[in-house]
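A.B. asks: First the structure, which I've put down as structure tokens, then a few questions once you've had a look.
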Amino acid sequence: MKEIVTLTNVSYEVKDQTVFKHVNASVQQGDIIGIIGKNGAGKSTLLHLIHNDLAPAQGQILRKDIKLALVEQETAAYSFADQTPAEKKLLEKWHVPLRDFHQLSGGEKLKARLAKGLSEDADLLLLDEPTNHLDEKSLQFLIQQLKHYNGTVILVSHDRYFLDEAATKIWSLEDQTLIEFKGNYSGYMKFREKKRLTQQREYEKQQKMVERIEAQMNGLASWSEKAHAQSTKKEGFKEYHRVKAKRTDAQIKSKQKRLEKELEKAKAEPVTPEYTVRFSIDTTHKTGKRFLEVQNVTKAFGERTLFKNANFTIQHGEKVAIIGPNGSGKTTLLNIILGQETAEGSVWVSPSANIGYLTQEVFDLPLEQTPEELFENETFKARGHVQNLMRHLGFTAAQWTEPIKHMSMGERVKIKLMAYILEEKDVLILDEPTNHLDLPSREQLEETLSQYSGTLLAVSHDRYFLEKTTNSKLVISNNGIEKQLNDVPSERNEREELRLKLETERQEVLGKLSFMTPNDKGYKELDQAFNELTKRIKELDHQDKKD
């Protein structure tokens, strides 16, 4: 395949802090590359380097004569002016209303920007977190658009399902360098786990060898010491013991050289501990039974009705998912509950409720301030508690005095979450809380919220997240709001999970086959496995069509 971008020994620094170094990678025509890594690893930075918005500290990036387009994570402004026919068509398919950009929902804003990027007919399309805010239907549409895109795509994402479905190659930013893998996200994670196990075994084997040789050296040193002592004490045998001592010294030097050579040959490093994030949200506030009661609530913007005559009650301790298509009014409903927007009907909120509201916005923080200034504390103990929490959330010590504007989008979301962790809210209202968060942070947030004893209202399109954290849902559809208990996964959903598992296995087999020839040992078995997996996936697709 044709190589369109080459990165050679690329390094990047911010204020003398190394983001990544010695990055070597290539982009082939037709690739769909998923960039993964923890918050602050430099994923968005790498996109901007490829787009030529930034210059590397070292190394070079060679781009063939290609057209590039970049769709960023978030933007404060956008214009519907000068639309191309292709862009108009995508906006219609995605049902994006052509009105003031600031009046659009988070999902509608993203779809408008994606439509512009996809319609530019670029040779290389760069997408930064393209699934944030997207509902299930829009996500599936985007996956199909990318699979049939007549060009190359590099995307940053923390969405496990999306990476499995769309990516043909993974770039993982770990330990300040880049690892390339041919296959999807799940295939890479299996490969990574095997690699870490092999590395750990090699390191342990090397350490045993070092211990063995060092024990022999210590034994020889003891003999040498004894021989030297005897050479000065025993009359008549001094020369014999002196020669013996010298011979032992020579053996020690020989062993030392052998050890050094063995270490040079092996150079196995211990496995870097997994990046982890730890936090917990406590509530100590006593509350009554009801948190919220909504009666006959109707909300419309001009002639456009979002929902009408909505009635539901939420008890303290309930964990409720708010779901619906992009633009259906999920964020508007949250704002009505919080009294930030008006509506017809009655909304009662428990006056004793201590509410924390995490918005979708990442620009509403004081960007010039540092965490030290934002979480200003009078006592040394309180300041230490905040710094300890930051460390558990994956921040470095230097970021305590770093302006928030220099932080990644995911790190900004964590800063907002910190406020609610510190204030011990008994009601959390979260609007797309997993947007921008890296995978370890998402998983830890899921675990924390599943054990949270307070009331939770969450808007999210991350089905894994909602399955783990909520037990009921408010469904906004057909201008109404219906409260439902979380249902048991349907047979169709189980088929979809099986299909995804089979696709992951097929990608893993394909990755191995790509490094082999038909004459290699094991090729025939892998090729047979690939064909069998393909057959099973087609059978599942056929069943879906029948449904």
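Cβ coordinates come from backbone N, Cα and C, glycine included.
Substitutions noted, but not modelled.
Taken from Swiss-Prot, the feature domain 'ABC transporter 1' applies to 5-200, supported by sequence analysis. Look at Swiss-Prot and you will find Gly37, Lys38, Asn39, Gly40, Ala41, Gly42, Lys43, Ser44 tagged as ATP 1 binding site. One entry in Swiss-Prot concerns the mutagenesis experiment Glu129 to Gln. Its note says: Probably has no ATPase activity, does not confer lincomycin resistance, cells enter stationary phase at lower cell density, almost all protein is bound to ribosomes; when associated with Q-432 (called EQ2). Used for electron microscopy. One mutagenesis experiment catalogued in Swiss-Prot, Phe237 to Val, is accompanied by this note: Still confers resistance to virginiamycin M, lincomycin and tiamycin. According to Swiss-Prot, the experimentally introduced change Phe237 to Ala is described as follows: No longer confers resistance to virginiamycin M, still confers resistance to lincomycin and tiamycin. Feature annotation from Swiss-Prot assigns domain 'ABC transporter 2' to 292-504; the stated evidence is sequence analysis. The ATP 2 binding site annotation in Swiss-Prot covers Gly324, Pro325, Asn326, Gly327, Ser328, Gly329, Lys330, Thr331. Experimental mutagenesis is annotated in Swiss-Prot for Glu432 to Gln, with the remark: Probably has no ATPase activity, does not confer lincomycin resistance, cells enter stationary phase at lower cell density, almost all protein is bound to ribosomes; when associated with Q-129 (called EQ2). Used for electron microscopy.
I'd like to know what surrounds each of these features in this structure.
C.D. replies: In the three-state DSSP scheme, Gly42 (ATP 1 binding site) falls into the coil class. Neighbour count (other Cβ atoms within 10 Å of the Cβ, all protein chains): 22 for Gly42 (ATP 1 binding site).
The number of other Cβ atoms within 10 Å of the Cβ belonging to Glu129 (mutagenesis position), over all protein chains shown, comes to 22. Under DSSP, Glu129 (mutagenesis position) is assigned to coil, being neither helix nor strand in the three-state scheme.
Mean model confidence of the domain 'ABC transporter 2' (292-504) amounts to 83 (pLDDT, 0 to 100 scale).
In the shown protein chains, 22 other C-beta atoms lie within 10 A of the C-beta of Gly324 (ATP 2 binding site).
Listed in sequence order, Gly106, Asn132, His133, Gln360, Val459, Ser460, His461 are the same-chain residues six or more apart from Glu432 (mutagenesis position) with CB atoms under 8 A from its CB.
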A.B. asks: Should Lys330 (ATP 2 binding site) be counted as helix, strand, or coil on the basis of DSSP?
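C.D. replies: In three-state terms, Lys330 (ATP 2 binding site) counts as helix.
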A.B. asks: Pick the one among the binding-site residues Lys38, Lys330 whose Cβ has the fewest other Cβ atoms within 10 Å in this structure.
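C.D. replies: Counting other Cβ atoms within 10 Å of each of the binding-site residues Lys38, Lys330, the minimum falls on Lys38.
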A.B. asks: Should Glu432 (mutagenesis position) be counted as helix, strand, or coil on the basis of DSSP?
C.D. replies: coil
A.B. asks: Per 10 Å Cβ neighbour count, which of the binding-site residues Asn39, Asn326, Ser328, Thr331 ranks highest?
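C.D. replies: Highest number of other Cβ atoms within 10 Å: Asn39.
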A.B. asks: Using other CB atoms within 10 angstroms as the count, which residue among the binding-site residues Gly37, Gly40, Pro325 scores least?
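C.D. replies: If we count Cβ atoms within 10 Å for the binding-site residues Gly37, Gly40, Pro325, the smallest count is at Pro325.
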A.B. asks: How long is the line from the C-alpha of Asn39 (ATP 1 binding site) to the C-alpha of Glu129 (mutagenesis position), rounded to the nearest angstrom?
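C.D. replies: Checking the Cα atoms of Asn39 (ATP 1 binding site) and Glu129 (mutagenesis position) gives a distance of 12 Å.
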A.B. asks: Return only the integer: C-alpha distance in Å from Gly327 (ATP 2 binding site) to Glu129 (mutagenesis position).
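C.D. replies: The Cα atom of Gly327 (ATP 2 binding site) is 19 Å away from the Cα atom of Glu129 (mutagenesis position).
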A.B. asks: Of the recorded positions Gly40, Ala41, Lys43, Glu129, which sits closest to Gly324 (ATP 2 binding site) by Cα distance?
C.D. replies: Glu129
